[in-house]
Amino acid sequence: MDLLAELQWRGLVNQTTDEDGLRKLLNEERVTLYCGFDPTADSLHIGHLATILTMRRFQQAGHRPIALVGGATGLIGDPSGKKSERTLNAKETVEAWSARIKEQLGRFLDFEADGNPAKIKNNYDWIGPLDVITFLRDVGKHFSVNYMMAKESVQSRIETGISFTEFSYMMLQAYDFLRLYETEGCRLQIGGSDQWGNITAGLELIRKTKGEARAFGLTIPLVTKADGTKFGKTESGTIWLDKEKTSPYEFYQFWINTDDRDVIRYLKYFTFLSKEEIEALEQELREAPEKRAAQKTLAEEVTKLVHGEEALRQAIRISEALFSGDIANLTAAEIEQGFKDVPSFVHEGGDVPLVELLVSAGISPSKRQAREDIQNGAIYVNGERLQDVGAILTAEHRLEGRFTVIRRGKKKYYLIRYA
């Protein structure tokens, strides 16, 4: 199947401006395309992943992707999908975030590809020096207020109010498309479904300034979850692509906990497995859902894509250790990663009675309860059940000399650190 047909099979096409024309172009020519990423935080998150990987699919099919970091548009704020005005971030902050995002995007695209190397650009390079008179004459002149008011991103904010700053955002994004069309021969812009209005504004600007130009837009659907909760969020917050903000273990766990109703769709969106491989996993899901083979494959493929083979191996080791209780064989780095979000307590001093530590660390509310917990077999130290109320924790109980992992009951973990 051709590229557009594959994207449609994967469910990655929400809207296109001219499907037949785009298919013909993609089948006949090497197309330069772009997608923009505004730096609204110091990292991209998994909500960006479907779009990033779609760019990679285009490159693998022989086309040339440009990742555009919104160093300028990030200073303005996109109203699309937002119910209220964004807080304006400082220029220095946006610059720092832009650099981080540029580095992250670089992991997914091939900048050395023979014939179609990817590029990364920053729209501050051309919007920053643009003076207001030139902008109003060369760009603003081509947009009627009526046209802009009809856009969903503006319509949805009429009641609550929208500043002129955010109102003008679509013109800046339209100018990006025109600029890349002129300087890079860029014929296609892709983006999330909320970007349809901004993309079509760019096509309109190209049409008005260049005549009947052949440029196209394609949007990718919003990733949803069958249970109605927001994709990419957990109880502990957003799932980021930066391993310092979301550890590879947490990242792996997010995917392995995917609902049966979502997992095949996510395999199509987020992996490069073939149609045959995904259909085989779909059949296995129907026949033996308890094996969770589709979820394991999804977690492994996406973690490897984002964090690499070694991080995937660590994530699997941590997961298996927590499941089996074999915590003693984890490295210090793996313990830090696997227990990053559990309650922790710093013990200052040497050997300590287990009962005393359980109370001081807040694991058991009183010494009486601590003794009961131990006698009832509810306390595990480094994966081993301890039922001796007189037990003393010594240097032997310190993993890598730095940690003791205590579990109370089936799932309540605590990390003891030593000063």
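Including glycine, each Cβ sits where the backbone N, Cα and C put it.
Taken from Swiss-Prot, the feature L-tyrosine binding site applies to Tyr34, Tyr169, Gln173, Asp176, supported by a large-scale study or a structure entry. Long-range Cβ proximity for Tyr169 (mutagenesis position), meaning a same-chain Cβ under 8 A and a gap of 6 or more residues, is found for Thr73, Ile76, Gly77, Asp78, Pro79, Ser153, Asn198. In the three-state DSSP reading, Tyr169 (mutagenesis position) counts as helix.
In the three-state DSSP classification, His45 (mutagenesis position) falls within a strand. Listed in Swiss-Prot as a mutagenesis experiment, His45 to Ala is described as follows: Does not affect the second step of the reaction.
Listed in Swiss-Prot is the mutagenesis experiment Arg86 to Ala, annotated as follows: Destabilizes the transition states for both steps of the reaction.
For the mutagenesis experiment Glu152 to Asp, the note given by Swiss-Prot reads: Does not charge tRNA(Phe) in vitro with tyrosine. Non-local contacts of Glu152 (mutagenesis position) by the CB criterion (under 8 A, 6+ apart in sequence, same chain) comprise Ser80, Trp196, Gly197.
Tyr169 to Ala appears in Swiss-Prot as a mutagenesis experiment; the accompanying note says: Does not affect the initial binding of tRNA(Tyr) and the stability of the transition state for the second step of the reaction.
Record note (Swiss-Prot) on the mutagenesis of Asp194 to Ala: Destabilizes the transition state for the first step of the reaction, but does not affect the transition state for the second step.
Swiss-Prot documents Thr224 to Ala as a published mutagenesis change and attaches the note Is not toxic in itself. Enhances the toxicity; when associated with A-152. According to DSSP, Thr224 (mutagenesis position) is assigned to coil rather than to any helix or strand.
Where Swiss-Prot documents Lys230 to Ala as a mutagenesis experiment, the accompanying text is: Decreases the binding affinity between tRNA(Tyr) and TyrRS-Tyr-AMP complex. According to its DSSP assignment, Lys230 (mutagenesis position) is coil.
Among the sequence features in Swiss-Prot, the mutagenesis site Phe231 to Leu is noted as follows: No effect on the binding affinity between tRNA(Tyr) and TyrRS-Tyr-AMP complex. Residues near Phe231 (mutagenesis position) in space but far in sequence (CB under 8 A, at least 6 apart, same chain), listed by position: Ile46, Gly47, Leu222, Val223, Thr224, Lys225.
The ATP binding site annotation in Swiss-Prot covers Lys233.
Long-range Cβ neighbours of Thr234 (mutagenesis position) (same chain, at least 6 residues apart, Cβ-Cβ under 8 Å): Phe254. According to Swiss-Prot, the mutagenesis experiment Thr234 to Ala carries the annotation: No effect on the binding affinity between tRNA(Tyr) and TyrRS-Tyr-AMP complex.
Looking at Swiss-Prot, you'll find the mutagenesis Phe323 to Trp noted as follows: Weak decrease in charging of tRNA(Tyr) with tyrosine, without effect on the first step of the reaction. Counting only residues at least six positions away in the same chain, no Cβ atom sits under 8 Å from the Cβ of Phe323 (mutagenesis position).
Experimental mutagenesis at this site is recorded by Swiss-Prot as Ser324 to Ala, annotated: 2-fold increase in charging of tRNA(Tyr) with tyrosine. Taking the Cβ of Ser324 (mutagenesis position) as centre and 10 Å as the limit, one finds 10 other Cβ atoms among all the protein chains shown.
What Swiss-Prot records for 352-419 is domain 'S4 RNA-binding'. For the domain 'S4 RNA-binding' (352-419), the mean pLDDT of the prediction comes to 92.
Other Cβ atoms within 10 Å of the Cβ of Lys410 (mutagenesis position) number 7 in total over all chains. According to Swiss-Prot, the mutagenesis experiment Lys410 to Asn carries the following note: Decreases the binding of tRNA(Tyr), without affecting the formation of Tyr-AMP. Abolishes the toxicity; when associated with A-152.
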For the recorded positions listed here (His45, Lys230, Lys233), tell me which residue's CB has the most neighbouring CB atoms inside 10 Å.
His45
Neighbouring C-beta atoms (10 Å sphere around the C-beta of Gln173 (L-tyrosine binding site)):
27
Measuring Cα to Cα, how far is Asp194 (mutagenesis position) from Lys233 (ATP binding site) in Å?
19
Under a criterion of Cβ-Cβ distance under 8 Å and sequence separation of at least 6, what residues of the same chain contact Tyr34 (L-tyrosine binding site)?
Pro65, Ile66, Ala67, Leu68, Asp176, Phe177, Leu180, Glu184, Cys186, Leu188, Gln189, Ile190
Cβ-based isolation winner (fewest other Cβ atoms within 10 Å) among the recorded positions Asp176, Asp194, Thr224:
Thr224
Can you tell me how far the Cα of Ser324 (mutagenesis position) sits from the Cα of Lys410 (mutagenesis position), in Å?
12
